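*Asks:* Here's the feature list from Swiss-Prot:
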- ALA122 to Val: Reduced catalytic activity. Resistant to imidazolinone herbicides but not to sulfonylurea herbicides (MUTAGEN)
- MET124 to Glu: Reduced catalytic activity. Resistant to imidazolinone herbicides and reduced sensitivity to sulfonylurea herbicides (MUTAGEN)
- MET124 to Ile: No effect on catalytic activity. Increased resistance to imidazolinone herbicides (MUTAGEN)
- GLU144, GLN207, 487-488, 511-513, 538-540, 565-570: thiamine diphosphate binding site (BINDING)
- SER186, ARG246, GLY308, 331-332, 349-352, 371-375, 395-396, 414-415, 508-509: FAD binding site (BINDING)
- PRO197 to Ser: In csr1-1/GH50; resistant to sulfonylurea but not to imidazolinone herbicides (MUTAGEN)
- ARG199 to Ala or Glu: No effect on catalytic activity. Resistant to imidazolinone herbicides but not to sulfonylurea herbicides (MUTAGEN)
- LYS220, ARG246: (R)-imazaquin binding site (BINDING)
- ASP538, ASN565, HIS567: Mg(2+) binding site (BINDING)
- TRP574 to Ser: Slightly decreased catalytic activity. Resistant to imidazolinone and sulfonylurea herbicides (MUTAGEN)
- TRP574 to Leu: Increased catalytic activity. Resistant to imidazolinone and sulfonylurea herbicides (MUTAGEN)
- SER653 to Asn: In csr1-2/GH90; no effect on catalytic activity. Resistant to imidazolinone but not to sulfonylurea herbicides (MUTAGEN)
- SER653 to Phe: No effect on catalytic activity. Resistant to imidazolinone herbicides and also slightly sulfonylurea-resistant (MUTAGEN)
- SER653 to Ala: No effect on catalytic activity or sensitivity to herbicides (MUTAGEN)
- SER653 to Thr: No effect on catalytic activity. Resistant to imidazolinone herbicides but not to sulfonylurea herbicides (MUTAGEN)
Amino acid sequence: MAAATTTTTTSSSISFSTKPSPSSSKSPLPISRFSLPFSLNPNKSSSSSRRRGIKSSSPSSISAVLNTTTNVTTTPSPTKPTKPETFISRFAPDQPRKGADILVEALERQGVETVFAYPGGASMEIHQALTRSSSIRNVLPRHEQGGVFAAEGYARSSGKPGICIATSGPGATNLVSGLADALLDSVPLVAITGQVPRRMIGTDAFQETPIVEVTRSITKHNYLVMDVEDIPRIIEEAFFLATSGRPGPVLVDVPKDIQQQLAIPNWEQAMRLPGYMSRMPKPPEDSHLEQIVRLISESKKPVLYVGGGCLNSSDELGRFVELTGIPVASTLMGLGSYPCDDELSLHMLGMHGTVYANYAVEHSDLLLAFGVRFDDRVTGKLEAFASRAKIVHIDIDSAEIGKNKTPHVSVCGDVKLALQGMNKVLENRAEELKLDFGVWRNELNVQKQKFPLSFKTFGEAIPPQYAIKVLDELTDGKAIISTGVGQHQMWAAQFYNYKKPRQWLSSGGLGAMGFGLPAAIGASVANPDAIVVDIDGDGSFIMNVQELATIRVENLPVKVLLLNNQHLGMVMQWEDRFYKANRAHTFLGDPAQEDEIFPNMLLFAAACGIPAARVTKKADLREAIQTMLDTPGPYLLDVICPHQEHVLPMIPSGGTFNDVITEGDGRIKY
């Protein structure tokens, strides 16, 4: 075995929230999980006072539908600004048209430009209507899961809602992983599914699945449309729910006979969301924000713990850090909300976070948790997490406050508004406060020097960490990166220095393999001028490899950096550490020819007309990556990596900072 050399990379209770009171049982609650504030959609015209009963699925049966005209006089509808340009319909105002055409026009009125839709018997009418739209592009995935993940990539990279469409039965159920992923990672998504005709619902008709019931617990809300006249209101509500407050997925199930029925739409229907609107958190009170500033002034070792809830507040967060000098540790979902290469960045914390980020939390006396949910992959053993610190938790979702970790001070509200308010207080009191955490930062700098992110090189083998480091250098940290799930995902989080929000697209809460390639499709569609790279593992990549065909047909310049170690790397790492290296079905190659690369990923690319190359030696890697980046259009680079590599640092599940592992790999026994 070749001698190993080490390479190093250094990166620079008082609760003010109250639980919402239960809503009146007389009003339908079109939301089952969250009580949230909203942000207005500037693309929507104002509504009149006309109200229709909501058609929502019953908890007991998909065929039982609530059809009640609800009195909402006590809860005013939100006032929406008028669109700068009047929408011009291709239909005359009094011209009857199919429900499918009404649905497509409703999407157009929401400003939708792209959908990811795969046709089937129960959704054919929608696809026919899409062909009559001059403004909506359909990107045809090769699998419905690819479609929903692509819609997520579109939404995550742009901040706009992603739209996917599937047929009934298996088409709809193929969306399930994407809906669950969007819910856990707070991604705005509107999924539209075809359904069997109303008269067949509940009869076990061909390709009938009660998708509203199936997805009830993995969507922010869902609808079964039982009246064609409700389509304009339901679509407006779906987009509002998906994008307001804590974003999430909304599913709209449309029976085929509704799609075929002729009607004259009323575009002036008001949204009917009394329960949702009544549970909005109010803007943060100045007194609460001033108390947080006081806690900061009294602390000696504060640290910021920021998550996905800060992605829309990166400017305000940057100003807050500038005013306070507090170091920033990010969750996996929060990467990019603060530049990873800044001297005050501690990079990522948690199970595979940096030693110095976890050290900062362990030794802090004040933890400022903004837009986070205290996930188990971050906290480890809850009782030991930030045990010396006062905790301030700001989040838009009241359900997250105190769910896993009880804060000393909590504010349920928009992180952006809270940061703006605190920045104002800090600016006005700068001379009085004279914040100086230099001693604390020096202490953390010692930890950075002592425990930098590092990896070892063995002969000519290519360390996967090195491949990502080279990609970061050649793209100047400006590419949009998507990943699958596994070791490569963690290395991509560690060794690529994200400078801006929405550069990092990864399945965090659900951990869905197969996410990376279709997510890159969505990102490329939303950002046609950006460099989009799917950093993937061979296990994740092959789960949605069929989407190479979509990339080719749509002429998307998606690059794939495939870190191929022929194994399910993360599971194998746990086998090494906790199961005496007993291999339990984690080898993905051909057991009869273990020395051969199997399957040959280059042939998948060739079958879809995509240029591809393989690199096996470290000395050839930089040139190979540069060629990938310089080649117009899509490209696949198969990087053969040793399977013995481990993602380090590592805090075992349920462990504490004292359990952190910083050495070792699959080449030694445990």
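Quick reminder: no glycine exception, Cβ is built from N, Cα and C everywhere.
Unsubstituted: the structure retains its original residues.
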*Asks:* Starting from the Cβ centroid of ASP538, ASN565, HIS567, the recorded Mg(2+) site, name every other residue in that chain with its Cβ within 8 Å, sequence order please.
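*Replies:* So the extra residues in range turn out to be GLY537, GLY539, LEU563, ASN564, GLN566, LEU568, GLY569, LEU588, GLY589, CYS641, HIS643.
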*Asks:* Identify, among the binding-site residues GLY511, GLY539, the residue whose Cβ has the fewest other Cβ atoms within 10 Å in this structure.
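*Replies:* With the binding-site residues GLY511, GLY539, fewest surrounding Cβ atoms within 10 Å: GLY511.
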*Asks:* Let me know how many other Cβ atoms fall within 10 Å of the Cβ of GLY371 (FAD binding site).
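*Replies:* GLY371 (FAD binding site) is surrounded by 31 other Cβ atoms within 10 Å.
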*Asks:* Using the structure shown, find which entry in ARG199, LYS220, ARG246, HIS567 (the recorded positions) has the sparsest Cβ neighbourhood within 10 Å.
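*Replies:* Among the recorded positions ARG199, LYS220, ARG246, HIS567, the sparsest Cβ neighbourhood within 10 Å belongs to ARG199.
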*Asks:* Looking only at DSSP and grouping its letters into three states, which state does GLY539 (thiamine diphosphate binding site) belong to?
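*Replies:* GLY539 (thiamine diphosphate binding site) sits in a helix per DSSP.
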*Asks:* Quick one: pull the CA-CA distance for GLY511 (thiamine diphosphate binding site) versus SER186 (FAD binding site), whole Å only.
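*Replies:* Answer for this pair: 14 Å between alpha carbons.
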*Asks:* Using a 10 Å cut-off, grab the number of neighbouring Cβ atoms around the Cβ of GLN487 (thiamine diphosphate binding site), all chains included.
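*Replies:* Excluding its own Cβ, GLN487 (thiamine diphosphate binding site) sees 27 Cβ atoms within 10 Å.
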*Asks:* Cα within 10 Å of ASP538 (Mg(2+) binding site): which of the recorded positions ALA122, GLU144, LYS220, ASN565, HIS567 qualify?
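*Replies:* Neighbours among recorded positions, in sequence order: ASN565, HIS567.
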*Asks:* Could you measure between LYS220 ((R)-imazaquin binding site) and ARG199 (mutagenesis position) for me? Cα positions, answer in whole angstrom.
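*Replies:* That separation, Cα to Cα, works out to 27 Å.
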